[in-house]
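These notes are about the structure you will find just below.
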Amino acid sequence: MLASPEPKGLVPFTKESFELIKQHIAKTHNEDHEEEDLKPTPDLEVGKKLPFIYGNLSQGMVSEPLEDVDPYYYKKKNTFIVLNKNRTIFRFNAASILCTLSPFNCIRRTTIKVLVHPFFQLFILISVLIDCVFMSLTNLPKWRPVLENTLLGIYTFEILVKLFARGVWAGSFSFLGDPWNWLDFSVTVFEVIIRYSPLDFIPTLQTARTLRILKIIPLNQGLKSLVGVLIHCLKQLIGVIILTLFFLSIFSLIGMGLFMGNLKHKCFRWPQENENETLHNRTGNPYYIRETENFYYLEGERYALLCGNRTDAGQCPEGYVCVKAGINPDQGFTNFDSFGWALFALFRLMAQDYPEVLYHQILYASGKVYMIFFVVVSFLFSFYMASLFLGILAMAYEEEKQRVGEISKKIEPKFQQTGKELQEGNETDEAKTIQIEMKKRSPISTDTSLDVLEDATLRHKEELEKSKKICPLYWYKFAKTFLIWNCSPCWLKLKEFVHRIIMAPFTDLFLIICIILNVCFLTLEHYPMSKQTNTLLNIGNLVFIGIFTAEMIFKIIAMHPYGYFQVGWNIFDSMIVFHGLIELCLANVAGMALLRLFRMLRIFKLGKYWPTFQILMWSLSNSWVALKDLVLLLFTFIFFSAAFGMKLFGKNYEEFVCHIDKDCQLPRWHMHDFFHSFLNVFRILCGEWVETLWDCMEVAGQSWCIPFYLMVILIGNLLVLYLFLALVSSFSSCKDVTAEENNEAKNLQLAVARIKKGINYVLLKILCKTQNVPKDTMDHVNEVYVKEDISDHTLSELSNTQDFLKDKEKSSGTEKNATENESQSLIPSPSVSETVPIASGESDIENLDNKEIQSKSGDGGSKEKIKQSSSSECSTVDIAISEEEEMFYGGERSKHLKNGCRRGSSLGQISGASKKGKIWQNIRKTCCKIVENNWFKCFIGLVTLLSTGTLAFEDIYMDQRKTIKILLEYADMIFTYIFILEMLLKWMAYGFKAYFSNGWYRLDFVVVIVFCLSLIGKTREELKPLISMKFLRPLRVLSQFERMKVVVRALIKTTLPTLNVFLVCLMIWLIFSIMGVDLFAGRFYECIDPTSGERFPSSEVMNKSRCESLLFNESMLWENAKMNFDNVGNGFLSLLQVATFNGWITIMNSAIDSVAVNIQPHFEVNIYMYCYFINFIIFGVFLPLSMLITVIIDNFNKHKIKLGGSNIFITVKQRKQYRRLKKLMYEDSQRPVPRPLNKLQGFIFDVVTSQAFNVIVMVLICFQAIAMMIDTDVQSLQMSIALYWINSIFVMLYTMECILKLIAFRCFYFTIAWNIFDFMVVIFSITGLCLPMTVGSYLVPPSLVQLILLSRIIHMLRLGKGPKVFHNLMLPLMLSLPALLNIILLIFLVMFIYAVFGMYNFAYVKKEAGINDVSNFETFGNSMLCLFQVAIFAGWDGMLDAIFNSKWSDCDPDKINPGTQVRGDCGNPSVGIFYFVSYILISWLIIVNMYIVVVMEFLNIASKKKNKTLSEDDFRKFFQVWKRFDPDRTQYIDSSKLSDFAAALDPPLFMAKPNKGQLIALDLPMAVGDRIHCLDILLAFTKRVMGQDVRMEKVVSEIESGFLLANPFKITCEPITTTLKRKQEAVSATIIQRAYKNYRLRRNDKNTSDIHMIDGDRDVHATKEGAYFDKAKEKSPIQSQI
């Protein structure tokens, strides 16, 4: 009998151990083993380092076969491991390979040693990198074939080594068992065939060599495991991808029905009556309509002007008519003429790539009414899909993070135990070390103890001690001798004197002032700059270099060189000083101007005095280190995509370049060489891909370009989004990192405190007229401004303040711990946000209501709490937050205001006992009743909406509409008087103090002032600018509607704490802006040909002087680009366009072509300036965006915790409605229809209510959608007739369905909303089929019927009808819908205000660039169209370009605008910049919070699943399924249906089949007839999910009480047995039956063989079942609880 082998440490793998393992595995296969739950140990996976708990690795164990240390492989798999000298684990199959090579064969052992050797892996990695470098080269050297053959030989040798070491296929860990080896083998085979075959293969196959780049991934274990995680994420995203395709298909079909063929409508030149006869004759020629020169083109446009036949569509100029002719725009690739191109256009809209052009094209061709379609697709649908991807990825990331955390928790005890063992041996080791040292130093003893020297543990300890020393000992002696200056006493006195000066607080204050002044001097550089300014800046630079040099010298004297360079900030300061000195020395050397760029490093000196800056920089560096594998994987993918694109399309761009450029020159964006291909891939990842895809399809075709681009878009965006989530999580976990303790920050605080102390002293002395300031006052000043230490404050604290001081004893300890634990993860902690595991939504809302009542009753105490919870006495941001909270919350307490009315002390101290006093009190009470009356509030709300709505009529046509103008003037007067009256009533009711202490009333007061000023502005001509302040009137809406109040409060809470981080981000942008000024100032000027509007070639015009010399003959223009880097302000604006990817291509083109100041730009002469913009997008956009969103999410979670886990963007009423919404989402609210008694009707009822009938209807809907996809713009008459009859057939089928349901449901048919919807679809479909026969197909297009029928596809999203994955993905959106609607209301209000402001300021701007007939500010509707476009960050650069037309050469300031007195069409650049920048920031902030709301809903669901808590939703789902199994509401189901019922439930109550054993183990009570009660099943399933949870008893009691309330007449039947007992009885009966049969068999020998064959299997099965259920009974925890 063989013993079960157990691994003990590292044991050599021998033939004996091999036989032992084989016998053990064979035995476990034959026996009923108990180790089914055994899984591989994560720390012992292939490629990881062997943990140190397994001891040291002796020399004889390196590269030698060892017994597997993982119990899973040791007991279940026939494997062994091999370790290299780096302790890396390699696992091999122990079976013989190639039928002869056993693990002990010398050939196989040699190949294993080669394979595991670190040098072999390094050699392969170097070979791959060399191959990558040569694959990126366009012009290869002559010796390329030699190198390629050498690399091919290396890869072939590697494959042979792996084959001999691992085997080909059989067993675990074989060569072909690894997918990466499949890739490597396939690429090598392709390369051999292509290289040595005489045939010419397809060029595409030659690109297979680029797959070799991916070989970097398996050579790095971190990359390999990360790819596995991303593949797991992709699996979870499958449902999202399917739903995305579903919605894209629906919108594509709608687009086909609305816009098919419309984009071919163009303005065509049609001969007039007075034109010659020749032209009339030409129009009869069919080729005339195809000639492109007969179309109308706008100036500078490549494609003809689109038009439409609707009144709100684009109109043609005089002499042109709108006809359908020519091809579609954008080289024919933009259209809705077929399903494929419509899908392409919708995908482009969803990705929001260049949407403004498609948006304008459709509105020109079809009309502005279709703006609704774009709002739904570009904003709502795009937002929803992005939220889905982010939510699912966030869930996957958190699951992976939790999995790693659980693994580390399991392994931690082992490491702690090992650490204890090592710690116990420390004393003995130290004693032995001391003995050795004593013997070494003793002159008597020369021998050492051999047994001590041979101690392996002691040697290991000594090696660790040696490794801690960074430098050799002689370097420390050198530093002590030469770098520590303790010379003469005079030097020590001088050093002490310098130390006092340089370390004084005011010295640091002086230095920080110098740093700020230096930054200001850096920002003053501009172009053109006068000589005086240039001289001033140079002198300033010399002064600052001198100051920083003196600081360094004095600190070296005060601290010694050794102490000085021990501080990181001092090393950084010395680098800045050395750079400044080197720059001075090389100032006149040609080519050294780039040294000026390193001046930007001086800005980072602020981090020494700015803790937030310092901590964020540290968090950034730590995050990059932690995420190095993810960054490396992203770079590998970009490199591979660039090389693959270059190999696949490079030759096509060279051969077919004339297809995309009229001059047959390569465009800026192509893939002919590696660098341009790399830039193209980077542009795709930035979201700008459609224009380069058009060019690619022109030169290489659609079959290869579209798959390549889809691959880059999907995989690249997955990597970028995953990196973004990892950064957000990393920043969130780094927020507890404390700032480094430095004296400079403390000294700065002390200096500021002393200055304030002195100022207070002087003020007190002046005010009090005394000689001495009271000591208590001065002590208070010191206590406020002098803090202990800035280093103890975390990132989360520093993000909540603008000052550098922080009081550490202000916040409550409990709340702080809860917040810190919560913010460690993206998922809110359920222990904080959920107090009860069942019906958490209800309990939260109920508790919240109680809290609201308590807060209303104790308002004064709440204000005291606000003051106590202030995180810093000196923090301006915290003060602002507390004031906002007080003004917004305090003003809403009507009780507080009513108390103020009764007191009556704020409007005069009139005694209430006098007659006048009583009259005054009665007046105030009356006013209070009026303003508190609900009807008065509704009236004021209505007047507010009317006064806001009237602003929409004040457009450029108002002067032509005299009646409307007069009505609006009277309305303004009435509204003004009403609001003044309301203000006076509230003054009388509440008093001045109460009124002006409320923030909303202060806002109302400001709006009333605006009303008054606008009326005053109409009276005097010089006061007319006051009228434009009307745009502030809609702000009053905020104070009238609770939903907007809630959103504004939430935005203030989540946004104000980010100001400090926002300032840090601005500093990063400032660095890039100053760099841009140094690189590009004055270099964006170019000589423009006025006739063509294009730039002159540099070969014709070399510089500015040449251009000006041509100016005398022709009107040549030496113009500057509107977006430039001539100063820091322009640099910020240009960087904002790059950050929003609007106009960034134009800016980069100007930078790439720039040569020097006053030199004509040349095409791509400075191409590597792309690196500047790439670095800005990474370090100036991506990373700061991650930091900002991290802080916003942290504050979102903090305030959500304060509200008990409720959403901070919904009102109290909406929180109650939230429960109802969840109930609607989880259950079907319709009442069941009774089954008819008639047999025929009953049969039809059973048919239409069956699941099969529902499936058939869904299939019909899908087939009908597929039939619509066949339709095209240009198709044969036969196809049109066939599609007509197909639509008719579907209409008949849906009519039959409607008739069958009418027969089955009778009058109950119309009680179901979905049936009414289907009935209306049938009616409209029949009408749509019949109308064309009477009124013609022009008035009723055939697509109308198709769109009506398509509306039925919404059934796919129904709960319980469509796919379950759709419901799960729609759930978070629907649950967050109330909050989203509130936020959308605020967005609409912001758009309304900005639309009115735009009409007042930009209505008459010249139509150019982004301002055209569709997008302009002439009317309110057009302004809203523009602002919607800007809200999705599309095309605002073009609008700003048009507004920048303020010079006489660009616009006409005296132009007469018909119908109005306004003159000119010039813009106002400063107002335009403020307008667009502010709107972009506000809309970005609001939209980011929209994303956070939906993503947090996803994570809340994930949090509940993770913690195995059962919510009310889970129980609703349970009873919903129960209705299907118990339609008669008996509260019982048959035990035979229990298995199906458990499998039909949703997780976590779900039990997958086979589940009979688990159900029997639950030991459920059974009544007569083998029936089981609903409550018993629910309780048992709940206990199975929650286990031994401490909340179990409370949950059970709530379930029982809730069930009794819902079912007061419980049908009770006494249980007669249980499921476990019934199974035991059945097993016992089987055993008795088997014994009796055996007895009969022994007596009847003739029938033994036949009966034995029948019953033998039954005996074995019964025995196993009996053993299983005996074991289940012993182990069942639920049975013991019952």
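Even glycines carry a Cβ here, placed using N, Cα and C.
So, quick note: what you're seeing has the original residues, none of the substitutions.
Bear in mind that the values here come from a model prediction, so they are computed numbers and not experimental data.
Within the same chain, residues at least six positions away from F724 (mutagenesis position) with a Cβ under 8 Å of its Cβ are F1182, S1186. For the recorded site, F724 (mutagenesis position), the DSSP three-state label reads helix. Here Swiss-Prot describes F724 to E as a published mutagenesis experiment; the accompanying note says: Increased non-selective monoatomic cation leak channel activity; when associated with T-1189 and T-1492.
According to Swiss-Prot, the mutagenesis experiment F724 to Q carries the following note: Increased non-selective monoatomic cation leak channel activity; when associated with T-1189 and T-1492.
In three-state terms derived from DSSP, I1189 (mutagenesis position) belongs to a helical segment. I1189 to T appears in Swiss-Prot as a published mutagenesis result, with the remark: Increased non-selective monoatomic cation leak channel activity; when associated with Q-724 and T-1492.
The Cβ of I1189 (mutagenesis position) lies under 8 Å from the Cβ of V728, V1488, I1492, each of these being in the same chain and 6 or more residues away along the sequence. What Swiss-Prot notes for the published mutagenesis of I1189 to E is this: Increased non-selective monoatomic cation leak channel activity; when associated with Q-724 and T-1492.
Within 10 Å of the C-beta of I1492 (mutagenesis position) we count 21 further C-beta atoms, all protein chains included. According to Swiss-Prot, the mutagenesis experiment I1492 to T carries this note: Increased non-selective monoatomic cation leak channel activity; when associated with Q-724 and T-1189.
In Swiss-Prot, a mutagenesis experiment is listed as I1492 to E, annotated with the note Increased non-selective monoatomic cation leak channel activity; when associated with Q-724 and T-1189. In the three-state DSSP scheme, I1492 (mutagenesis position) falls into the helix class.
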